[in-house]
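Right, one structure below, let's go through it.
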Amino acid sequence: MRTIAILAAILLVALQAQAESLQERADEATTQKQSGEDNQDLAISFAGNGLSALRTSGSQARATCYCRTGRCATRESLSGVCEISGRLYRLCCR
């Protein structure tokens, strides 16, 4: 009888751990979905050769930057941070 109670307790703990893992994944998926929406909130374009971070040899540089909550996209590089409504985001430029 004692063995059955111990096995039942172990089973309940395992099920609870699995449920927490599923909840974490669901929360993470929701966060990623929301950050995907946030990624397109602000686009900044720079043109000209006066910006030292965007200088090229003798030609006008052009960059498009996005304030992102997650990682920068494939062809973008991290160029700093930006602040919107008191929240900090990554400034990703290409």
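Every residue gets a Cβ built from N, Cα and C, even glycine.
Nope, none of those substitutions made it into this model, it's the original residues.
Annotation of the published mutagenesis Arg71 to Ala in Swiss-Prot: Reduced killing of S.aureus and E.coli. Impairs antimicrobial activity against E.coli, E.aerogenes, S.aureus and B.cereus; when associated with A-90. Reduced induction of IL-8 secretion; when associated with A-90; the original residue is retained in the structure shown. In the three-state DSSP reading, Arg71 (mutagenesis position) counts as coil.
In sequence order, Leu78, Arg90, Cys92 are the residues near Cys72 (mutagenesis position), counting only same-chain partners six or more apart with C-beta under 8 A. The note that Swiss-Prot attaches to the published mutagenesis Cys72 to Ser is: Prohibits tetramer formation; when associated with S-92.
Under its mutagenesis annotations, Swiss-Prot gives Glu83 to Arg the following note: Enhanced antibacterial activity against both E.coli and S.aureus. Disrupts homodimerization. Enhanced membrane binding and membrane disintegration abilities, as well further increased antibacterial activity; when associated with R-69. Secondary structure at Glu83 (mutagenesis position), as computed by DSSP, is strand.
Ser85 to Arg appears in Swiss-Prot as a published mutagenesis result, with the remark: Enhanced antibacterial activity against both E.coli and S.aureus. All chains included, 5 other C-beta atoms sit within 10 angstroms of the C-beta of Ser85 (mutagenesis position).
Around Gly86 (mutagenesis position), no same-chain residue at least 6 positions away in sequence has a Cβ under 8 Å from its Cβ. According to Swiss-Prot, the experimentally introduced change Gly86 to Arg is described as follows: Enhanced antibacterial activity against both E.coli and S.aureus.
One entry in Swiss-Prot concerns the mutagenesis experiment Arg90 to Ala. Its note says: Does not disrupt homodimer-formation. Reduced enhancement of S.flexneri infection. Impairs antimicrobial activity against E.coli, E.aerogenes, S.aureus and B.cereus; when associated with A-71. Reduced induction of IL-8 secretion; when associated with A-71. Annotation note: Arg90 (mutagenesis position) sits in a strand segment as assigned by DSSP.
Taking each of the mutagenesis positions Arg71, Arg90 in turn and counting other Cβ atoms within 10 Å of its Cβ gives the largest count for Arg90. Other Cβ atoms within 10 Å of the Cβ of Glu83 (mutagenesis position) number 10 in total over all chains.
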